[in-house]
Amino acid sequence: MHPITYYPVDTQRLVRSNAERIRHKPYAHYFNPDVAVPEEVFAALKAPLEPEQVLGTSSTELNRLLEPGYLEGETGYCGLPDGAGYTSSLVRFPGATPEMFRWWFWWHSFEPERYSLWHPWCHADIWRTDPETETAPNLTDEQRYVGSTHHINEYIGQDPLDIEITFIDPARWGFDADGFAAAGIGAHACGSVLMKGSHMRLATMVHLARITDDGFELRSRYWIADRAEPRHDPVAGIAQLTTVPGFSGERQAYEQLVHDQTEFNHLATFLPDIYQEFGPR
């Protein structure tokens with residue numbers, strides 16, 4: 001593992017604020033600003049993927065993620081001809097289980113301090129409109145986040161983003177969810193990412209946790225500014241994010257790869273332990 005050594009100035013302020021805010025929380029001992037990524041990731045950051053390595057969003061393409069083995073370009077980024085972007089990311093979680101992943105995806109969302117554990121430098125705030133879901137009886141882990149919207153403030157690179165992520169049943173996008181178990185997929189977190197305020201679609205996000213001999217591996221895909229699908233009326237005159245002057249899908253895809261690799265490799269360092277301490281009894 002190699003440490004991340006570039007921290008934009010605003011994220012330097014944020015990590016200090018996060019460290020102070022979390023001090024009196026019972027899980028404060030999991031706050032660790034030392035973040036690192038595997039050496040092989042750096043090669044993926046030096047040049048974009050080739051067009052033939054980009055996975056599409058049709059049901060046929062998405063279900064290639066259920067096939068045994070790996071696809072070309074499991075970790076990488078690129079811009080697309082229409083100005084959109086694409087990010088793929090593979091992160092391994094030794095000693096962890098899909099049950100831990102499902103628990104984390106609802107547990108972290110009810111306090112910003114929990115959220116900051118995941119990426120101390122870039123995660124600023126999170127809240128939900130359904131706080132009662134945290135303690136509601138007789139819900140599965142999936143039911144505590146699928147169908148819910150997480151309101152998030154974070155940095156992707158040096159850019160602060162106010163976004164909303166609505167988590168969905170992956171079958172809605174054409175995944176053969178009935179085939180997940182046979183493919184070794186034990187958990188998922190798929191969602192639509194919208195810009196807060198304008199409700200312009202920022203990304204389509206897929207996380208699939210596939211069981212391995214020593215834990216699980218997380219295979220992620222982001223299609224950035226892939227289509228116009230506002231949940232509410234968009235800002236007048238703007239139909240899609242790629243039409244915004246100065247928007248670069250390629251740059252956003254690159255920064256998303258750095259962010260994803262950093263946060264999920266960091267989560268892998270403490271997920272088994274925090275689940276053991278704060279997970280279900």
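Each position is counted from 1, following the chain as shown.
Even glycines carry a Cβ here, placed using N, Cα and C.
According to Swiss-Prot, the protein has these features:
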- HIS108 to Ala: Abolishes activity towards phloretin (MUTAGEN)
- TYR115 to Ala: Abolishes activity towards phloretin (MUTAGEN)
- TYR115, GLU154, MET205, VAL206, HIS207, TYR222: substrate binding site (BINDING)
- HIS123 to Ala: 9-fold decrease in activity towards phloretin (MUTAGEN)
- HIS123, GLU154, HIS259, GLU263: Zn(2+) binding site (BINDING)
- HIS150 to Ala or Phe: Abolishes activity towards phloretin (MUTAGEN)
- TYR222 to Ala: 17-fold decrease in activity towards phloretin (MUTAGEN)
Additional residues around Zn(2+), ordered along the sequence, whose Cβ is within 8 Å of the centroid of HIS123, GLU154, HIS259, GLU263: TRP118, HIS119, TRP121, CYS122, TYR155, ILE156, THR262
Integer Å distance between the CA atoms belonging to MET205 (substrate binding site) and TYR222 (mutagenesis position): 5
Ranked by the number of other Cβ atoms within 10 Å of their own Cβ, which of the recorded positions HIS108, HIS123, HIS259 ranks first? HIS123
Top Cα neighbour of GLU154 (substrate binding site) in the set of recorded positions HIS108, TYR115, HIS123, HIS259, GLU263: HIS123
When a 10 Å sphere is centred on the Cβ of HIS207 (substrate binding site), how many other Cβ atoms does it contain? 22
Near HIS108 (mutagenesis position), which recorded positions out of TYR115, MET205, VAL206, HIS207 have their CA within 10 Å? TYR115
To the nearest Å, how far is the Cα of HIS150 (mutagenesis position) from the Cα of HIS259 (Zn(2+) binding site)? 18
Restricting to the chain of GLU263 (Zn(2+) binding site) and a gap of 6 or more, list residues whose Cβ falls under 8 Å of its Cβ, or answer none. TRP118, HIS119, CYS122, HIS123
Around MET205 (substrate binding site), how many other C-beta atoms are within 10 angstroms of its C-beta? 21
Rounded to whole angstrom, what's the largest C-alpha distance between any two of TYR115, GLU154, MET205, VAL206, HIS207, TYR222, listed as binding substrate? 20
In the structure shown, with every protein chain counted, which of the mutagenesis positions TYR115, TYR222 has the densest set of Cβ atoms within 10 angstroms of its Cβ? TYR222
What kind of secondary structure is TYR222 (mutagenesis position) part of, going by DSSP in three states? strand
